[in-house]
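In Swiss-Prot, the entry for mutagenesis HIS60 to Ala states: Does not affect association with the Ragulator complex. Abolishes the interaction with the Rag GTPases heterodimer complex. The structure shown retains the original residue. In Swiss-Prot, the entry for mutagenesis ILE68 to Ala states: Abolishes association with the Ragulator complex. No effect on amino acid transport activity. Abolishes the interaction with the Rag GTPases heterodimer complex. The structure shown retains the original residue. For the mutagenesis experiment TYR71 to Ala, the note given by Swiss-Prot reads: Abolishes association with the Ragulator complex. Abolishes the interaction with the Rag GTPases heterodimer complex. According to Swiss-Prot, the mutagenesis experiment PRO85 to Ala carries the following note: Abolishes association with the Ragulator complex. One mutagenesis experiment catalogued in Swiss-Prot, PRO90 to Ala, is accompanied by this note: Abolishes association with the Ragulator complex. As a published mutagenesis entry, ASN128 to Ala appears in Swiss-Prot alongside the note: Moderately affects amino acid transport. Here Swiss-Prot describes THR133 to Trp as a published mutagenesis experiment; the accompanying note says: Abolishes arginine transport. No effect on subcellular location and interaction with Ragulator complex. According to Swiss-Prot, the feature arginine binding site maps to SER134, an assignment based on similarity to another entry. Among the mutagenesis results in Swiss-Prot, THR453 to Ala has the note: Does not affect L-glutamine transport activity. The residue drawn here is the original one.
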Amino acid sequence: MANMNSDSRHLGTSEVDHERDPGPMNIQFEPSDLRSKRPFCIEPTNIVNVNHVIQRVSDHASAMNKRIHYYSRLTTPADKALIAPDHVVPAPEECYVYSPLGSAYKLQSYTEGYGKNTSLVTIFMIWNTMMGTSILSIPWGIKQAGFTTGMCVIILMGLLTLYCCYRVVKSRTMMFSLDTTSWEYPDVCRHYFGSFGQWSSLLFSLVSLIGAMIVYWVLMSNFLFNTGKFIFNFIHHINDTDTILSTNNSNPVICPSAGSGGHPDNSSMIFYANDTGAQQFEKWWDKSRTVPFYLVGLLLPLLNFKSPSFFSKFNILGTVSVLYLIFLVTFKAVRLGFHLEFHWFIPTEFFVPEIRFQFPQLTGVLTLAFFIHNCIITLLKNNKKQENNVRDLCIAYMLVTLTYLYIGVLVFASFPSPPLSKDCIEQNFLDNFPSSDTLSFIARIFLLFQMMTVYPLLGYLARVQLLGHIFGDIYPSIFHVLILNLIIVGAGVIMACFYPNIGGIIRYSGAACGLAFVFIYPSLIYIISLHQEERLTWPKLIFHVFIIILGVANLIVQFFM
């Protein structure tokens, strides 16, 4: 969801002649572009200024926006017969650009005609968007696939998803007779597949959103539990590594799944029998029985806000969290050293073979880790030099692949074997560090706060997509919104209590949403467009049908792992 946890992307456009450091928050446009970029549909409660001052448009401008929204539903974006007339469009100073996270940013007009993002900013935005919760499960995925196989799978999946993303970017240019400059990818799907394409894209988009929200709930429960445990142990001078299989050194690493059949440990802790205070704490601070419910009282009210604009201000925490994880992994690897042995097919007591048949679990995780296909057109629209889109996309994917390789390889290679087996690597690699570890505690605090600010944004997106399509209003009533939020929160609580396996949740949701957006739609649209132009050849047909088969197999095989 991808990554769903760090997007607040901006959709301004202009052609520039002079370079100026626009920065990712500087949204500018050329007045002549205003007509080509309509319609805008921004609800007043969604307006947020780049200077962090909450704003509302006038009632008159709001009414005009609603009329523009009505015009936009009467025809496809390429059909200019029903384009909103000039007198309906708000003045430039009243126009805002919609961000995928549900907020809006005010346009800044520059008559000089510059203001699009540089390639560096575009590359960073793509990298930042893809960096999500999947990064915590990459080391576990490498363990499931085998060290050598895991590295090869990461590289191959990066190349495959890059090609499919390239096909998404080029999909608009395959329709020569239509003006597709303002189209997004759902518009392309609707053009080729009609209402089925529109509703199926909505369905798979909701799968990725709700899957991400469930993963967030499981992780927030985990991080909140370990944070409370760290504070309690610090106050009472309890060493939690004494009651669990761990290494005996200044940088302890634990194996929570030892004695639980290799499954993630969902219990809280083990205390000495005569420690009444600790027993009471264990009773009321349990990872699966109590903590997931504590989050309900905190997050459910936030989901009912009409606008998530306040939370969008904390998106920079996503970048900070990833950078801190890179620092943490590097520091631990330097202190622990590398522990590797190579056995191609036969496992040993402490090491896994280089080739394991559970590698599809890693492909499922990576499908979501490399997932950006539903919003890549939006991100690249802001690129200053459109001719560099493909180059910048390739560079961004290369950086994402290197980041995943860096995290996964360092965690796997530095995991202390012996005395612990590589099979002890958890689906969330932070679980391999005791709650008393200060650096891991800081990482959990960072991630907990960041996820608590992103979670309402994901809920808002789910509300916009589902209620907006069904009722034509993203906030039909507090009752409708509350019912939807209770269903989403309930799903998160149930999974946190009974299936707190983020690796499993990520690979299922990744394979499901990737089936449509990554594998089927890009390949099928390319085949149809070539067939319409009578340029379809057997090699191209076979290759893209093979990609579709890979996507279907990737989903099916997840249920047998």
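Cβ from N, Cα, C; glycine included.
Although substitutions are noted, the structure shown does not include any of them.
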Counting across all protein chains present, how many other Cβ atoms fall within 10 Å of the Cβ of THR133 (mutagenesis position)?
25
Least Cβ-crowded entry, counting other Cβ within 10 Å, from the recorded positions listed as ASN128, SER134, THR453:
THR453
Rounded to an integer, what is the Cα-Cα distance in Å between ASN128 (mutagenesis position) and the residue listed as 'arginine binding site'?
13
Helix, strand or coil at ASN128 (mutagenesis position) [DSSP, three-state]:
helix
